[in-house]
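First the structure, in the form of structure tokens, and then the observations on it.
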Amino acid sequence: MDAMVETNRHFIDADPYPWPYNGALRPDNTALIIIDMQTDFCGKGGYVDHMGYDLSLVQAPIEPIKRVLAAMRAKGYHIIHTREGHRPDLADLPANKRWRSQRIGAGIGDPGPCGRILTRGEPGWDIIPELYPIEGETIIDKPGKGSFCATDLELVLNQKRIENIILTGITTDVCVSTTMREANDRGYECLLLEDCCGATDYGNHLAAIKMVKMQGGVFGSVSNSAALVEALP
């Protein structure tokens, strides 16, 4: 995929439209959001592993995200990381969410190989070393699927004057999709990098990507790590 440049406008080749829609792609107005790349979601002994899913599906995005992260760090783009987890006293954990997790054998707050499952401050809750934030990068701790719900993400984006959001992380069909929809409804121009996302079910991953593209890009556009790195101004 090639970059397209028109009179100081920059586009990433994407489907169903070159992104961003207006070509206003700059380090000062664009943020990379890396969603929930935590041991609990993609590491041995974590929440997803405890539920018996194939870890290779949620580990596949690690290397592509590393390449995107390195490129965007080098060019001075805003970097934001998210972590899903709950307070140690579980005061922010809905009863039905805990019930569902216990029902499938991985109760949130219960002891696990990486500490209490999806609990803030535990080893499994933290971001994996390969993608760990560096000084100056924002970390958003969230109690739910969406990165805007019960967090200060919107305030951070407004303070940084962000217009464009590039979404990566896991899982495509749950936390990434929810965050993309939340951002789109708030007027942010969104791009999903399909090889930088993963899900516990590959069919769900593909379905989530397909839904982004419907109706001319109802939630934004879709590209990949190679196209982004090649065209990034």
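The backbone N, Cα and C atoms fix where each Cβ goes, and this holds for glycine too.
Other Cβ atoms within 10 Å of the Cβ of Asp36 (mutagenesis position), summed over all protein chains shown, number 24. Record note (Swiss-Prot), mutagenesis Asp36 to Ala, Glu, Asn or Gln: Loss of activity. The unchanged residue is displayed.
According to Swiss-Prot, the feature active site, proton acceptor maps to Asp36.
Among the sequence features in Swiss-Prot, the mutagenesis site Phe41 to Ala is noted as follows: 540-fold decrease in catalytic efficiency. Less than 8 angstroms from the CB of Phe41 (mutagenesis position) sit Tyr47, Val48, Val58, Glu84, Ile170, Thr171, each of them six or more residues away in the same chain. When secondary structure is read from DSSP and collapsed to three states, Phe41 (mutagenesis position) falls in the helix class.
Swiss-Prot gives this note for the published mutagenesis Phe41 to Trp: 73-fold decrease in catalytic efficiency.
Listed in Swiss-Prot is the mutagenesis experiment Phe41 to Tyr, annotated as follows: 138-fold decrease in catalytic efficiency.
What Swiss-Prot notes for the published mutagenesis of Phe41 to Leu is this: 713-fold decrease in catalytic efficiency.
Summarising the annotation, Swiss-Prot assigns biuret binding site to Glu84, Lys145, Ile170, Thr171, Thr172, Asp173, Val174, Cys175, Gln215 and lists experimental evidence as the type of evidence. Long-range Cβ contacts of Val174 (biuret binding site) within its own chain (separation 6+, distance under 8 Å): Lys145, Ala199.
Mutagenesis annotation in Swiss-Prot: Lys142 to Arg, described as 297-fold decrease in catalytic efficiency; the structure shown retains the original residue. Under the DSSP three-state reduction, Lys142 (mutagenesis position) is assigned to strand. Over all protein chains present, the Cβ of Lys142 (mutagenesis position) has 22 other Cβ atoms lying within 10 Å.
Looking at Swiss-Prot, the entry for mutagenesis of Lys142 to Ala or His says: Loss of activity.
Per Swiss-Prot, the feature active site maps to Lys142; the stated evidence is a curator's inference.
Neighbours of Cys175 (active site, nucleophile), defined as other CB atoms within 10 A of its CB across all chains, total 24. Positions annotated as active site, nucleophile by Swiss-Prot: Cys175.
For Gln215 (mutagenesis position), no same-chain residue that is 6 or more apart in sequence has a Cβ closer than 8 Å to its Cβ. Record note (Swiss-Prot), mutagenesis Gln215 to Ala: 419-fold decrease in catalytic efficiency. The unchanged residue is displayed.
Under DSSP, Gln215 (mutagenesis position) is assigned to a helix (H, G or I) in the three-state scheme. Quoted from Swiss-Prot for the published mutagenesis Gln215 to Glu: 1300-fold decrease in catalytic efficiency.
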* State the three-class DSSP label for Cys175 (active site, nucleophile), counting H, G and I as helix, E and B as strand, and everything else as coil. => helix
* Round to a whole number and give the Cα-to-Cα distance in Å for the pair Asp36 (mutagenesis position) and Cys175 (active site, nucleophile). => 8
* Whole-number Å value for how far Lys142 (mutagenesis position) lies from Cys175 (active site, nucleophile) (Cα to Cα) -> 10
